[in-house]
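Undergrad: As listed in Swiss-Prot for this protein:
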type    : residues      : note
DOMAIN  : 52-272        : domain 'Cupin type-1 1'
MUTAGEN : Arg161 to Ala : Decreased IgE-binding to the wild-type epitope 97-L--A-172
MUTAGEN : Arg163 to Ala : Significantly decreased IgE-binding to the wild-type epitope 97-L--A-172
MUTAGEN : Asp166 to Ala : Decreased IgE-binding to the wild-type epitope 97-L--A-172
DOMAIN  : 333-482       : domain 'Cupin type-1 2'
MUTAGEN : Leu359 to Arg : Decreased IgE-binding to the wild-type epitope 347-R--N-387
MUTAGEN : Leu362 to Arg : Significantly decreased IgE-binding to the wild-type epitope 347-R--N-387
MUTAGEN : Leu367 to Arg : Significantly decreased IgE-binding to the wild-type epitope 347-R--N-387
MUTAGEN : Val372 to Arg : Decreased IgE-binding to the wild-type epitope 347-R--N-387
MUTAGEN : Leu374 to Arg : Significantly decreased IgE-binding to the wild-type epitope 347-R--N-387
Amino acid sequence: MSTKLILSFSLCLMVLSCSAQAAQLWPWRKGQDSRPHHGHQQFQQQCDIQRLTASEPSRRVRSEAGVTEIWDHNTPEFRCTGFVAVRYVIQPGGLLLPSYSNAPYITFVEQGRGVQGVVIPGCPETFQSDSEYPQSQRGQHSRESESQESSRGDQHQKIFRVREGDVIPSPAGVVQWTHNDGDQDLISVTLLDANSFHNQLDENVRSFFLAGQSQQGREERRSQQQTREEGGDRQSRESDDVEALIGANILSGFQDEILHELFRDVDRETISKLRGENDQRGFIVQAQDLKLRVPEDSEEGYERQRGDRKRDERGSGRSNGLEQAFCNLKFRQNVNRPSHADVFNPRAGRINTVNSNNLPILEFLQLSAQHVVLYKNAIIGPRWNLNAHSALYVTRGEGRVQVVGDEGKSVFDDNVQRGQILVVPQGFAVVVKAGRQGLEWVELKNNDNAITSPIAGRTSVLRAIPVEVLANSYDISTEEAYKLKNGRQEVEVFRPFQSRYEKEEEKERERFSIV
């Protein structure tokens, strides 16, 4: 009897141990956190939104090889949704230094191409380069370790190619860096979710850099202190937020002796540079001789499979599968490919969606994105988000947007253009009409499977309601209710209304094009 009890107790301990390892290796898991969602508690009184604004960045922080642009997230819509928006402009050859945040985020590449690195705690270094270093740069290693190092080359975690139209997610606390190896500026916009349950701090988003230093950041801190002394509450709060987003080199706070003891093979000068002393380059620096071997799309799957086989050959059969599940996650999905459109109307435009179905990591981050392309004068909506807030970032063209809130009043009715962000809270109905040059935008949302409900069209809510119910709801005849219900046969994206003259003109053009 005692033997059975001991065996049962041992099995329970083993299960608990494996569960703890899984939780430790995968801290971004989707879960219903037991603690109250601090964002909803603190911001619910700030969601009484009477007016929305389409805004551009309010702060610019210059670095040696680029600019960091920050939106004012103290406006009612930003505070309500918990969104924080940042745009990075990296010049050719520029390197956005390694950093992490206390909140998950999703990035959209608006322009250019580059290389992205992701560092996941506990995952192996499955990538290697052909770089060779002289012995003096390797430190005092044994001959055996030197021979192993020279045979392997430089090893590191995964890197991948990024280009225009890519959506790149990042969990809280995971280090990422970006290098522009193209011939034009690499521009990306990032949306951080301060209300995420992954953020264990307050409603502020913080950036933590592993290198560099920002002279402008020091100036912001001095300006912040002066603002506090002058009693400017809003300006002081905005300065606090900007300082947190600009971040600082976390190594600069450690003493030289501690760092020298940790990194024993480096000299005092290197320790000083680790701490960013006298470094005025900012957090986007000009990289020197940065040659990275990046697998192209067709190679990435092969490299991943080869890495799995190598680990199996080294005896990784003892693995419980956690490494394969977590370390091989995909961190990129392109939403700018017409052939992958989820909704397409040849006369109106298209919608591409990236969510947890085609990018599984988004399930754990509770984020997703849509890329919408509208042709000349085309219309989308009215529609609303059932389970998410959204931030619309305009990438091309111009158009008119109308948003209606819960009081049945318009909270936004204006034109939008490239570079602007419009935050739309959950449930607010939106209609967008493109201008003469068309309109393109990306919608970043705080749900991994955000659902929209259109009011018009073949998949609309009105289409799903019986004609008699519509007739009584709007006090109209059943004939008019039928027309209302079935007037549009398109799905979500609608071609513009055409007069009889315009229709005849279009038919004439089609006839000549066929001839």
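Using the three backbone atoms N, Cα and C, a Cβ is placed for every residue, glycine included.
In this structure the noted substitutions are not present, so the sites keep their original residues.
Note that the structure is a prediction, hence the values are computed from the model and not measured.
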Undergrad: Just give me the nearest neighbour of Leu362 (mutagenesis position) among the mutagenesis positions Arg161, Asp166, Val372, Cα to Cα.
TA: Asp166
Undergrad: So among Arg161, Arg163, Asp166, Leu359, all listed as mutagenesis positions, which is physically nearest to Val372 (mutagenesis position)? Use the C-alpha atoms.
TA: Asp166
Undergrad: Could you check what DSSP calls Leu359 (mutagenesis position) once collapsed to helix, strand or coil?
TA: coil
Undergrad: Looking only at the domain 'Cupin type-1 2' (333-482), report the model's average pLDDT.
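TA: Mean pLDDT for the domain 'Cupin type-1 2' (333-482): 96.
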Undergrad: Starting from each candidate's C-beta and looking 10 angstroms out, tell me which of the mutagenesis positions Leu359, Leu362, Leu367, Val372, Leu374 has the most other C-beta atoms.
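TA: Counting Cβ neighbours within 10 Å, the top one is Leu367.
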Undergrad: What Cα-Cα separation, expressed in whole Å, is found between Arg163 (mutagenesis position) and Leu359 (mutagenesis position)?
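TA: About 17 Å separates the two Cα atoms.
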Undergrad: Going by Cα-Cα distance, which of the mutagenesis positions (Arg161, Asp166, Leu359, Leu374) sits nearest to Leu367 (mutagenesis position)?
TA: Leu359
Undergrad: In which DSSP state, out of helix, strand and coil, do we find Asp166 (mutagenesis position)?
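TA: The three-state answer is strand.
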Undergrad: Helix, strand, coil: count each for the residues of the domain 'Cupin type-1 2' (333-482), based on DSSP.
TA: 20 helix, 72 strand, 58 coil
Undergrad: Quick one: pull the CA-CA distance for Arg161 (mutagenesis position) versus Leu374 (mutagenesis position), whole Å only.
TA: 28
Undergrad: Please name the residue among the mutagenesis positions Arg161, Arg163, Asp166 whose C-beta has the most neighbouring C-beta atoms within 10 angstroms.
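TA: Compared across Arg161, Arg163, Asp166, the most Cβ atoms within 10 Å surround Asp166.
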